[in-house]
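> Sharing the record's features from Swiss-Prot:
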{"type": "ACT_SITE", "residues": "Asp37", "note": "active site, proton acceptor"}
{"type": "ACT_SITE", "residues": "Asp175", "note": "active site, proton donor"}
{"type": "BINDING", "residues": "Ser10, His70, Gly146, Phe147, Gly148, Gly149, Asp175, Gly176, Gly177, Gly197, Ser198", "note": "substrate binding site"}
{"type": "BINDING", "residues": "His35, Asp37, His70, Asp175", "note": "divalent metal cation binding site"}
{"type": "MUTAGEN", "residues": "Ser10 to Ala", "note": "Nearly abolishes enzyme activity"}
{"type": "MUTAGEN", "residues": "Leu12 to Ala", "note": "Reduces enzyme activity by half"}
{"type": "MUTAGEN", "residues": "His35 to Ala", "note": "Alters protein structure. Nearly abolishes enzyme activity"}
{"type": "MUTAGEN", "residues": "Asp37 to Ala", "note": "Alters protein structure. Nearly abolishes enzyme activity"}
{"type": "MUTAGEN", "residues": "Met39 to Ala", "note": "Lowers enzyme activity by 10%"}
{"type": "MUTAGEN", "residues": "His70 to Ala", "note": "Alters protein structure"}
{"type": "MUTAGEN", "residues": "Met72 to Ala", "note": "Reduces enzyme activity by half"}
{"type": "MUTAGEN", "residues": "Met141 to Ala", "note": "No effect on enzyme activity"}
{"type": "MUTAGEN", "residues": "Asp175 to Ala", "note": "Alters protein structure"}
Amino acid sequence: MASGCKIGPSILNSDLANLGAECLRMLDSGADYLHLDVMDGHFVPNITFGHPVVESLRKQLGQDPFFDMHMMVSKPEQWVKPMAVAGANQYTFHLEATENPGALIKDIRENGMKVGLAIKPGTSVEYLAPWANQIDMALVMTVEPGFGGQKFMEDMMPKVHWLRTQFPSLDIEVDGGVGPDTVHKCAEAGANMIVSGSAIMRSEDPRSVINLLRNVCSEAAQKRSLDR
């Protein structure tokens with residue numbers, strides 16, 4: 001089976017002038033991991049930050065927090081080693097951004113990180129299938145990547161369901177427009193790693209939102225287990 005349900009706040013919607021404090025606030029509120037969006041202005045139109053910021057966060061937050069790097073970059077091969085040195089735990093690259101996923105997967109592992117593989121909404125999930133047994137996590141985007149605060153795309157749920165059916169032990173992450181009103185759809189389809197940005201970051205009580213998301217996800221996982 002996939003690992004248990006985990007909630008990873010996306011810091012894209014945080015106060016970037018106080019990024020370290022915002023990350024600490026999320027961890028203190030019960031976040032299982034931090035989802036860090038790296039954008040280069042080429043693969044997606046927005047620009048965020050790179051490995052120097054990740055290195056600074058690692059120094060401030062210590063070794064315990066799990067950094068899930070969502071690499072929305074046109075040359076993911078270029079940043080594997082810098083991110084590993086900076087303290088990243090998982091390197092999630094986009095299938096659309098490389099011509100040689102196998103070599104990239106190997107390089108990520110050799111640099112001591114877990115491997116995530118992401119697909120945009122317009123990419124068929126079957127293209128991910130040949131690599132599913134070589135990765136730790138599949139990320140199904142539920143918005144067009146590049147900006148936070150977008151509307152959840154429910155028509156991505158068949159991709160999640162197909163992956164869960166075909167690869168029961170794979171960690172499956174959803175990212176984009178996920179919050180209390182949409183998490184049940186993701187969980188019922190089979191997602192066990194939930195990225196949520198605005199719903200958590202802008203809440204006056206982020207702990208309660210994180211707990212709600214985790215509980216919905218866990219209940220759906222238990223139901224799938226009983227239904228088998």
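Counting starts with 1 at the first residue shown.
The backbone N, Cα and C atoms fix where each Cβ goes, and this holds for glycine too.
This is the original sequence, none of the listed changes applied.
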> Just how spread out is the substrate site if you go by the largest Cα to Cα distance in Å among Ser10, His70, Gly146, Phe147, Gly148, Gly149, Asp175, Gly176, Gly177, Gly197, Ser198?
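17 Å is the greatest Cα spacing among the residues binding substrate.
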> Whose Cβ lies within 8 Å of the mean position of the Cβ atoms of His35, Asp37, His70, Asp175, the divalent metal cation site, other than those residues?
Gly8, Ser10, Leu12, Leu36, Asp68, Thr92, Leu139, Val195
> If you measure Gly148 (substrate binding site) to His70 (mutagenesis position) at Cα, how many Å is it?
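About 13 Å separate the Cα atoms of these two residues.
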> Highest Cβ count within 10 Å among the binding-site residues Gly148, Gly177: which residue is it?
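The most densely surrounded of these binding-site residues is Gly177.
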> Relative to the mean position of the Cβ atoms of Ser10, His70, Gly146, Phe147, Gly148, Gly149, Asp175, Gly176, Gly177, Gly197, Ser198, the recorded substrate site, which additional same-chain residues have Cβ within 8 Å?
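What remains near the Cβ centre is Leu12, Asn13, Asp37, Val143, Pro145, Gln150, Val195.
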> Per DSSP, His35 (mutagenesis position) is which: helix, strand or coil?
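Looking at the DSSP assignment, His35 (mutagenesis position) belongs to a strand.
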> In Å, rounded, how far does the Cα of His70 (mutagenesis position) sit from the Cα of Gly146 (substrate binding site)?
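So the alpha carbons of His70 (mutagenesis position) and Gly146 (substrate binding site) sit roughly 11 Å from each other.
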> Out of Gly146, Gly177, Ser198, point to the one nearest Met39 (mutagenesis position) in space (Cα versus Cα); all of them are binding-site residues in the record.
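So, spelling it out, the nearest of the binding-site residues is Gly146.
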